[in-house]
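Features from Swiss-Prot:
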{"type": "DOMAIN", "residues": "114-146", "note": "domain 'LisH'"}
{"type": "DOMAIN", "residues": "153-210", "note": "domain 'CTLH'"}
{"type": "MUTAGEN", "residues": "Cys354 to Ser", "note": "Loss of ubiquitin ligase activity"}
Amino acid sequence: MDQCGTVERELEKVLHKFGGYGQLCERSLEELIDYAGGLRREILQAAEQDGELSGTLSLVLTQCCKRIKDTVQKLASDHKDIHSSVSRVGKAIDKNFDADISSVGIDGCWQTDSQRILSEVMVEHFFRQGMLDVAEELCQEASLSIDASQKEPFVELNRILEALKVRVLRPALEWAVSNREMLMAQNSSLEFKLHRLYFISLLMGGTVNQQEALQYAKNFQPFAENHQKDIQVLMGSLVYLRQGIENSPYVHLLDANQWADICDIFTRDACSLLGLSVESPLSVSFSAGCVALPALINIKAVIEQRQCSGVWNQKDELPIEVDLGKKCWYHSIFACPILRQQTTENNPPMKLVCGHIISRDALNKMFNGSKLKCPYCPMEQSPGDAKQIFF
């Protein structure tokens, strides 16, 4: 993080200089335009009177040309100074970051199967971003066969999201209504929030939309049990239509951030409904790699320095634990209290009849004949009664 801070400080200096340079350019050019415009008017007036320029005007014209030339040279000199600041950012990056990260790579990630998986993940990412042409081009270049059924959900989601970004609610409302039962099954408030936003947009029209707003309020009826207080607030705002919601105690209803929130809520609930992760797997992998890379580079350097390369030869395990933060926690971690090992897909946690939990490997090792005695209580039971659990 110290390295990032160093580069960020250099970058802030450059941005500050860019801002100052832009203001200087604008001010200098405006002054030159005003000066040259005034001189042009004087020349035109002199031409109308006697048709010839006086010695004084000729001198002023010469001074004007010199002033323009000096200003251009000054701006060019300042621009060169900015270039040196930009180059310092590049030097700071080279100094604080390792340009060669190939040392922490694994040869297996470039095998045919791995490349195919990576291409599929990239295609899905482009589908999620609405970049359908790029995704289809990548499919052709990577010789991937993507079924149309995989693409269609992303096309619809992107169409609805683009509409929400320009504050058009109708496509999202139609989608939410058609999927109401499934959304309610997962306790989603998406449809209510969409109706709420549409109602607020009617309120912004003032008394002209009062009757329409009252009629539209009937859409809140299915959500009265879970959103009673919110509905009361919305109905109370009708009292202030004449003076304007922006001048009332309900001004918070006009908060622009709720449009960004509804995009996030729609993305989350729609992806959940389709069995997709909210974030693109490519984005998650990239973010995790950015967090882990500095630690991996450091441990690799230590391993090479101490000549103990055999430490890093496990296919599915790193030599150190890398904390990716809670954002990257996708499942609970259970450590078997008997073997003192974390459970895996091949060695999952098993719940005994008595309620105690151990790993499958521990269960197999403790199995004796047809009975199994729990290591924590006196209950004896059959190993076949143990059930795999999911946290």
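Including glycine, each Cβ sits where the backbone N, Cα and C put it.
At each noted position, the model has the original residue.
Small disclaimer: the values here were computed from a predicted structure and weren't measured.
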So if I draw a 10 Å sphere around the Cβ of Cys354 (mutagenesis position), how many other Cβ atoms end up inside it?
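I count 14 other Cβ atoms within 10 Å of it.
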Helix, strand or coil for Cys354 (mutagenesis position)? Use DSSP.
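Cys354 (mutagenesis position) sits in coil per DSSP, no helix or strand.
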